[in-house]
Amino acid sequence: MAGDTHCPAEPLAREGTLWEALRALLPHSKEDLKLDLGEKVERSVVTLLQRATELFYEGRRDECLQSSEVILDYSWEKLNTGTWQDVDKDWRRVYAIGCLLKALCLCQAPEDANTVAAALRVCDMGLLMGAAILGDILLKVAAILQTHLPGKRPARGSLPEQPCTKKARADHGLIPDVKLEKTVPRLHRPSLQHFREQFLVPGRPVILKGVADHWPCMQKWSLEYIQEIAGCRTVPVEVGSRYTDEEWSQTLMTVNEFISKYIVNEPRDVGYLAQHQLFDQIPELKQDISIPDYCSLGDGEEEEITINAWFGPQGTISPLHQDPQQNFLVQVMGRKYIRLYSPQESGALYPHDTHLLHNTSQVDVENPDLEKFPKFAKAPFLSCILSPGEILFIPVKYWHYVRALDLSFSVSFWWS
């Protein structure tokens, strides 16, 4: 049984009045709250937003809450029509405004921590599905809400040892003997110039040691710590062995629910918090990591670096694929087995024909169908077992396959 994975119904943690802290983030009057929406948003929706804002500033909480629900329902339909890339950003702003108003209404007279947790979930939905509004106000609201929640309790059940000692799934349970394979070289804190000349420019993978092992996350992060900092936050979770499988899907749940369902208890399915910009959503976690100095060798600005979290149980798999940017993969918890193939070997890796999966191989790396994919057997590769504190440099377009050998948390930095 999963146990209590939600934030408990306890008295609020008092650090000043919650409503006072939230109200201080808002413009003084409704006239100062600029919406600035484009022509694609119907006039009737703009009018509804203006009316909801007026209701909020007039203190008519119940009516404002009702209006915000209408805004959210209508804009949700717009967000889920067609492909995500084609959704107009103004509709994402409308959704974010609806989330802001609803969260604020919920917090005007909170009764217990469950009410604040519900408001926090609304904020997270705005952060995940909406667009930035009013100087990233949803981030600020979420941060305040977290300070007014009581300490998070870990999900009930036996927390696995770290690294995870549960039996691995039968299909991918073996730890490969990388001594039999050509391994990725390891270097201890190479100079920027040496890294640039020997690895960045020629596009050669390398594992960097002594660069990240002093980061706070290496000592602080555990299941309990992650639950304490992020337990009540809503995140996207991939369900299924790998994203190329037909039964693969995505869902939204809190971090507590994810840990309880896919890590603490014996799961029927594989769950993976993968490729999520968790550190933008929860800046407190971002304080525990650093951007590697080697990223300064790129052409882009620091704010253009994409930082993703990869958190899941033993057995999670990222199929063989390539990315359009340079990648530093930092291992924080657990170990991962990784295979790397040069872009020059693309013809032997049989990429999918579809536009959506053109950067992903059809080959199951550790159980290949060599009758269907005969060239794969002769494709040379590098491999490694990446351990906590190590950083793997994956050059742009380099094919890579990743399998978690333990309960694992990785951080990737995509840069140009």
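Placed from the backbone N, Cα and C atoms, the Cβ positions cover glycine too.
Nope, none of those substitutions made it into this model, it's the original residues.
DSSP classifies E238 (mutagenesis position) as strand under the three-state reduction. Listed in Swiss-Prot as a mutagenesis experiment, E238 to A is described as follows: Loss of L-arginyl 3-hydroxylase activity toward RPS6.
Residues or ranges marked as protein binding site by Swiss-Prot on the basis of experimental evidence: E238, Q275, S318. The 10 Å shell around the Cβ of E238 (mutagenesis position) contains 21 further Cβ atoms across the protein chains shown.
If you look up Swiss-Prot, you'll see 271-416 marked as domain 'JmjC'.
The 2-oxoglutarate binding site annotation in Swiss-Prot covers Y272, S318, H321, N327, K336, H400, W414. Reduced to three states, the DSSP call for W414 (mutagenesis position) is strand.
Neighbours of Q275 (mutagenesis position), defined as other CB atoms within 10 A of its CB across all chains, total 17. DSSP gives Q275 (mutagenesis position) a strand state. Here Swiss-Prot notes a mutagenesis experiment, Q275 to A, with the remark: Loss of L-arginyl 3-hydroxylase activity toward RPS6. Loss of peptidase activity toward methylated histones.
Its Cβ taken as reference, W310 (mutagenesis position) is surrounded by 24 other Cβ atoms within 10 Å in the chains shown. Listed in Swiss-Prot is the mutagenesis experiment W310 to A, annotated as follows: Loss of L-arginyl 3-hydroxylase activity toward RPS6.
Reduced to three states, the DSSP call for H321 (mutagenesis position) is strand. Among the sequence features in Swiss-Prot, the mutagenesis site H321 to A is noted as follows: Loss of L-arginyl 3-hydroxylase activity toward RPS6. Loss of peptidase activity toward methylated histones; when associated with A-323 and A-400. No effect on its regulatory function on the circadian clock or CRY1 stability.
The Cβ of H321 (mutagenesis position) lies under 8 Å from the Cβ of N359, T360, S361, W399, H400, Y401, each on the same chain and at least six residues away in sequence. Per Swiss-Prot, mutagenesis H321 to A is noted as: Loss of H3K36me2 demethylase activity.
If you look up Swiss-Prot, you'll see H321, D323, H400 marked as Fe cation binding site.
One mutagenesis experiment named in Swiss-Prot is D323 to A, and its note says Loss of peptidase activity toward methylated histones; when associated with A-321 and A-400. A sphere of 10 angstroms centred on the C-beta of D323 (mutagenesis position) encloses 18 other C-beta atoms.
Swiss-Prot documents K336 to E as a published mutagenesis change and attaches the note Loss of peptidase activity toward methylated histones. DSSP gives K336 (mutagenesis position) a strand state.
DSSP gives L356 (mutagenesis position) a coil state; it is part of no helix or strand. Within 10 Å of the Cβ of L356 (mutagenesis position) there are 8 other Cβ atoms, across all protein chains. One entry in Swiss-Prot concerns the mutagenesis experiment L356 to A. Its note says: Reduces L-arginyl 3-hydroxylase activity toward RPS6 substrate.
Under the three-state DSSP scheme, H400 (mutagenesis position) falls in the strand class. Neighbour count (other Cβ atoms within 10 Å of the Cβ, all protein chains): 23 for H400 (mutagenesis position). Among the mutagenesis results in Swiss-Prot, H400 to A has the note: Loss of peptidase activity toward methylated histones; when associated with A-321 and A-323. The residue drawn here is the original one.
Cβ contacts within 10 Å of W414 (mutagenesis position), excluding its own Cβ and spanning all protein chains shown: 21. Looking at Swiss-Prot, the entry for mutagenesis of W414 to A says: Reduces L-arginyl 3-hydroxylase activity toward RPS6.
Confidence across the domain 'JmjC' (271-416), taken as the mean pLDDT and rounded to a whole number, stands at 96. Residues within less than 8 Å, Cβ to Cβ, of K336 (mutagenesis position) and separated from it by at least 6 positions along the same chain comprise I385, L386, V402, R403, A404, L405, S408, S410. Comparing Cα positions, E238 (mutagenesis position) lies closest to Y272 out of the binding-site residues Y272, S318, N327. In space, D323 is the closest of the recorded positions Y272, Q275, D323, N327, W414 to L356 (mutagenesis position), judged by Cα positions.
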